[in-house]
Amino acid sequence: MSTPAESSDSKSKKDFSTAILERKKSPNRLVVDEAINDDNSVVSLHPATMEKLQLFRGDTILIKGKKRKDTVCIALADETCEEPKIRMNKVVRSNLRVRLGDVISVHQCPDVKYGKRVHILPVDDTVEGVTGNLFDAYLKPYFLEAYRPVRKGDLFLVRGGMRSVEFKVIETDPAEYCVVAPDTEIFCEGEPVKREDEERLDDVGYDDVGGVRKQMAQIRELVELPLRHPQLFKSIGVKPPKGILLYGPPGSGKTLIARAVANETGAFFFCINGPEIMSKLAGESESNLRKAFEEAEKNAPSIIFIDEIDSIAPKREKTNGEVERRIVSQLLTLMDGLKSRAHVIVMGATNRPNSIDPALRRFGRFDREIDIGVPDEIGRLEVLRIHTKNMKLAEDVDLERISKDTHGYVGADLAALCTEAALQCIREKMDVIDLEDDSIDAEILNSMAVTNEHFHTALGNSNPSALRETVVEVPNVSWNDIGGLENVKRELQETVQYPVEHPEKFEKFGMSPSKGVLFYGPPGCGKTLLAKAIANECQANFISVKGPELLTMWFGESEANVREIFDKARQSAPCVLFFDELDSIATQRGGGSGGDGGGAADRVLNQLLTEMDGMNAKKTVFIIGATNRPDIIDSALLRPGRLDQLIYIPLPDEDSRLNIFKAALRKSPIAKDVDIGALAKYTQGFSGADITEICQRACKYAIRENIEKDIEKEKRRSENPEAMEEDGVDEVSEIKAAHFEESMKYARRSVSDADIRKYQAFAQTLQQSRGFGSEFRFENSAGSGATTGVADPFATSAAAAGDDDDLYN
């Protein structure tokens, strides 16, 4: 026996927040296994297990499954059954709502009576076309001399003659469970049971909610404990909590959780949809609320679930209508002024917790507010497994990979993704499916399975719902599309890809990754292109913010826009926020140019600064700014911690120009005699955009020539129909040197020398302001000076650009 101090010490190390979710070990909890003999009323256990539970062969036992379902069976011993397992067939499993591998509990059931009367009806889709008397053909042989136990509400399958028929136990007398003895009367008159009524899909249990393990534990503590064991709270002497407010983005499963809790606790579930309460008559709306609470009290223990609670309980000072205020007051008195409402728990759900009246958000009304957020990778995997458990998946589907690729998706988005993948699978089979036919070939149905390819296509077509407004195309630009700029690419990968792909390394070195990058340089050098490539390469979500869009004419609206964008980015983290033309919103403050709409630009900048620095380190949100006027950007933005890495993107040198030509002409057919190297040599001082322009113009000339040739050919053909075979040769099938020569006549440089001098001067002043420490050495590190002496990698690129033979000879 350990000393109390020790045991309490070991306890304190354990995390108790999810203790309620852990399975309790006890001998009567058994794991479900597949049955060998297929009998609906028999389960088999290992003799040792039966001995532990004090059962004898042939005893009737009560088995409890999920979602408050239970049934009665006969226990048999089976040596081959492993120790903590219980073998049951499919019918029993579906009555208990369990699958193979789930845990059920077994209880003795000594007081089962012989039934006087049972009422049994068939299920409609299994008796179509069955002729003759069902009782004689199916039920009589099934129950004859078998002494089968039945439970009211169970379904069972009877095999007979040609086919099997499913029956449902509608009513049993004298109790819910009884044994059908030879003298029991069996009624089977009545309409067959409809299958739709049976398979209620809204029977969700805890197994159908994924990705919210911690929140689920809190909710079960607050709901199940008071409803099932109220004496726990009594013995300690506290009042059990009364209300829970679930909040989070739409689609994260708030209503689903409430429904699962209601099904699993077996409590009476009363759902109030916010707007339904409202009525045009005075006093009517409040009485509707009162009725709902009264109804719930009558059927205690019960759960009242108010969906979209922000619609009926908005802040009283902000609402104009008298009715809304009265409803809020009524809700407050019902929730707190109640003669301590016994066993009634109120759950509310909303995605705008801050628009609810603050009086509701205190202890005693909504005690606990639980954030049902966007699930992480493990959570997404859980959700995907839940949604695909009934899907027919091919072998190659890699759910873990999919969960890695779906950053920022909530449960609803993942469900949509699975549906989209299934639709994709159906589309492929569309050529063999005829819509007019009444039925589809069984072969086709069996051959359908959702493959990894389908999921990939679906991933391309869907994006997280948090980003629906700022529709984000992850652009199709890869590193190969960008010529040159090797240094910049490496730096970018380190800034953005490492924190997303290797977060554990940053933890190991105890550092939070840098969050911001500013590209500056002459127009047309690929700043925007780089941002697109990084968004594509590192699988993060990508929001592009155009600077001027943020400014609006309304006071305070512009700052709200900035706030909203950052909120969205955090919700769908990891996310790259790309501010193009940053200088339009981040000009130096106090410029007082008079025409900036009452200082709107200054306020936007202040909002930006607070958002960037007040950003939670937990979320991976990167900011990339691009500008070609770095000199007018406010210096507060350029400090480390906001946009810490200032990357100068110079005009391309010869190698880079060659790469840009290659990247631009990657998909075009080019004649053998075109020397791209010569073009690259000749285009000294051209920006990337200028070079692309040259290529486009050359293509245009080739196309023009091609079309002219076609017209000429048509003409010749119409004049001389016989001679058309010979001259199919002189097609213009590629871009020739002549086209490039023609195009070079119109080529122009978009960046003047004066501009370049400006950029380089700026880059060098930055370099000087940064280069203070380049001579620094630790005292005893004479030998390792080589490693520490390397300055910022961009010193080289900026200097190289500067030394480029004084601009260019």
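Each residue's number is its place along the chain shown, starting with 1.
Placed from the backbone N, Cα and C atoms, the Cβ positions cover glycine too.
Don't expect the noted substitutions in this model, because it carries the original residues.
The ADP binding site annotation in Swiss-Prot covers G210, G248, P249, P250, G251, S252, G253, K254, T255, L256, H387, and the record cites experimental evidence as its basis. Take the CB of H387 (ADP binding site) and look out to 10 A: across all protein chains shown you find 19 other CB atoms.
One mutagenesis experiment catalogued in Swiss-Prot, K254 to A, is accompanied by this note: Decreases ATPase activity. According to its DSSP assignment, K254 (mutagenesis position) is helical.
Its Cβ placed at the centre, E308 (mutagenesis position) has 17 other Cβ atoms within 10 Å. In the three-state DSSP classification, E308 (mutagenesis position) falls within coil. Swiss-Prot documents E308 to Q as a published mutagenesis change and attaches the note Decreases ATPase activity.
The C-beta environment of L529 (ATP binding site), restricted to residues of the same chain at least 6 apart in sequence and closer than 8 Å, consists of V477, D481, I482, G688. Summarising the annotation, Swiss-Prot assigns ATP binding site to G521, P522, P523, G524, C525, G526, K527, T528, L529 and lists a curator's inference as the type of evidence.
The secondary structure of K527 (mutagenesis position), as reduced to three states from DSSP, is helical. The number of other CB atoms found within 10 A of the CB of K527 (mutagenesis position), across every protein chain shown, is 25. According to Swiss-Prot, the mutagenesis experiment K527 to A carries the annotation: Abolishes ATPase activity.
In this view, E581 (mutagenesis position) is surrounded by 18 other Cβ atoms within 10 Å of its Cβ, with every protein chain counted. Annotation note: E581 (mutagenesis position) sits in a coil segment as assigned by DSSP. What Swiss-Prot says about the mutagenesis result for E581 to Q is this: Abolishes ATPase activity.
Within its own chain, P523 (ATP binding site) has N628, S687, A689, S750, V751 as residues 6 or more apart in sequence whose C-beta sits under 8 angstroms from its own.
Comparing the Cα of H387 (ADP binding site) with the Cα of every entry in E308, G521, K527, E581, these being the recorded positions, the smallest distance points to E308. Taking Cβ-Cβ distances under 8 Å and a sequence gap of 6 or more within the same chain, the neighbours of G251 (ADP binding site) are V410, G411, A412, D413, S465. The two recorded residues G521 (ATP binding site) and E308 (mutagenesis position) have their Cα atoms spaced 49 Å from each other. When every Cα pair among G210, G248, P249, P250, G251, S252, G253, K254, T255, L256, H387 is compared, the largest distance found for this ADP site is 21 Å. T255 (ADP binding site) sits 10 Å from E308 (mutagenesis position), taking the CA atoms of both as reference points. Here K254 (mutagenesis position) comes close to L246, Y247, G248, A349, N351, I372: these same-chain residues lie at least six apart in sequence, with C-beta atoms under 8 angstroms from its C-beta.
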